[in-house]
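This report refers to the structure that appears directly beneath it.
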Amino acid sequence: MTATSDLIESLISYSWDDWQVTRQEARRVIAAIRNDNVPDATIAALDKSGSLIKLFQRVGPPELARSLIASIAGRTTMQRYQARNALIRSLINNPLGTQTDNWIYFPTITFFDICADLADAAGRLGFAAAGATGVASQAIQGPFSGVGATGVNPTDLPSIAFGDQLKLLNKDPATVTKYSNPLGDLGAYLSQLSPQDKLNQAQTLVGQPISTLFPDAYPGNPPSRAKVMSAAARKYDLTPQLIGAIILAEQRDQTRDEDAKDYQAAVSIKSANTSIGLGQVVVSTAIKYELFTDLLGQPVRRGLSRKAVATLLASDEFNIFATARYIRYVANLASQQDLRKLPKTRGAFPSIDLRAYAGNPRNWPRDNVRALASEYTSRPWDDNLSPGWPMFVDDAYATFLDPGMRFP
């Protein structure tokens, strides 16, 4: 036995006048697990005494059960298999388990496995520990009012009013505009921002803690976006500044209303193929290019539904890694192209060096950044360019390279 297992058994035990685990007791159980220095020994002791199954059966409601499951999955190693088996047995009389609300797309065991894989990846890739974090924006509408600015997760936004849903279905111009990208003239928007405004936006984006669906899978508080971007940059031989620039550009042209529309459409009966989250990753792109490969093992990825993929894209760490992995894919693809067959690209970006894309962006000509920005948002290297977007991303990149920019 351990001190934590003794405490947990006392909190989940029933008596003649105590036939349920209260919310307060459940929170004490979860806190004990999260603060335990020997979690594997505690799980082994609970398993040996027959209390491990009871733990999973008795701690609720679903949001607290998920917190419990994530805390155990993220902290165990030697005893993770035993914990998973106990969880399976606990679901015999409650097959839905934690599948409520947005979690309907994740069977309880899948949720356990995602938390376990994420915790392992965070430790392996160096973004498990929390870092210094900044303050979110309070903007609720207009440019730069989506998750990148506010930290409000798309899955937490209210359902779009039924009247607006009908108007969107009928393509009412005013309603479509309300739920679409807010910027028309990208250059005009940038001209309204001072250098300090741009720095403030960039710092707001990267300084916040990640907006994650799996906070309890981390050993402490979730890490900052800057920390996750830095980890993704190391993994894919990129720079955090390039990842940050791509995301900042996407988030400048994003609103809270559009976040709501894109996510809710993706998980609706239509399963719309929308772009979701920080890097505005398209659901089909995440699936086709297996953009979660470095955070989730193949068994988990293979079992994800399309709506589960859409939901994971709303979680910052998954979106940042998906964005970075796709940037690297587009860059590697460029290094294999023949510039003579891309006359429009060569004309628009005269300093482009396709071979340089195989290496780190620190060694790219600036035109490489601009060209990649165009190809990130469309079919890559088909010689059809995205008007205005290369310079829009380049402006964000310049902000991240500014000496006044603090990248935690």
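Don't overthink the numbers, they just go from 1 along the chain as shown.
Cβ coordinates are placed from backbone N, Cα and C, and glycine is handled just like the others.
Listed features, source Swiss-Prot:
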type    : residues                               : note
BINDING : ASN181, ASP253, GLN254, GLU258         : Ca(2+) 1 binding site
BINDING : GLU375, SER378, ARG379, ASP382, ASN384 : Ca(2+) 2 binding site
MUTAGEN : ASP18 to Ala                           : Significant loss of membrane-binding affinity
MUTAGEN : GLU25 to Ala                           : Significant loss of membrane-binding affinity
MUTAGEN : GLU250 to Gln                          : Displays significant diminished activity
MUTAGEN : ASP262 to Ala                          : Complete loss of enzymatic activity
Cβ-Cβ neighbours of GLN254 (Ca(2+) 1 binding site) (radius 10 Å):
26
What number of additional C-beta atoms lies within 10 angstroms of the C-beta atom of ASN384 (Ca(2+) 2 binding site)?
11
Rank the mutagenesis positions GLU25, ASP262 by the number of other Cβ atoms within 10 Å of each Cβ and report the first-ranked residue.
ASP262
Excluding ASN181, ASP253, GLN254, GLU258, which residues of the same chain place their Cβ within 8 Å of the centroid of the Cβ atoms of the recorded Ca(2+) 1 site?
PRO143, GLY146, SER180, PRO182, LEU183, GLU250, GLN251, ARG252, THR255, GLN280
Applying a 10 Å Cβ distance cut-off over all chains shown, what neighbour count does GLU258 (Ca(2+) 1 binding site) have?
21
C-alpha spacing of GLU25 (mutagenesis position) relative to SER378 (Ca(2+) 2 binding site), in angstrom:
51
Could you say whether, by DSSP, GLU250 (mutagenesis position) belongs to a helix, a strand or a coil region?
helix
Using C-alpha atoms, which one of the recorded positions GLU250, ASP253, ASP262 comes nearest to ASP382 (Ca(2+) 2 binding site)?
GLU250
Rounded to an integer, what is the Cα-Cα distance in Å between GLU258 (Ca(2+) 1 binding site) and GLU375 (Ca(2+) 2 binding site)?
22
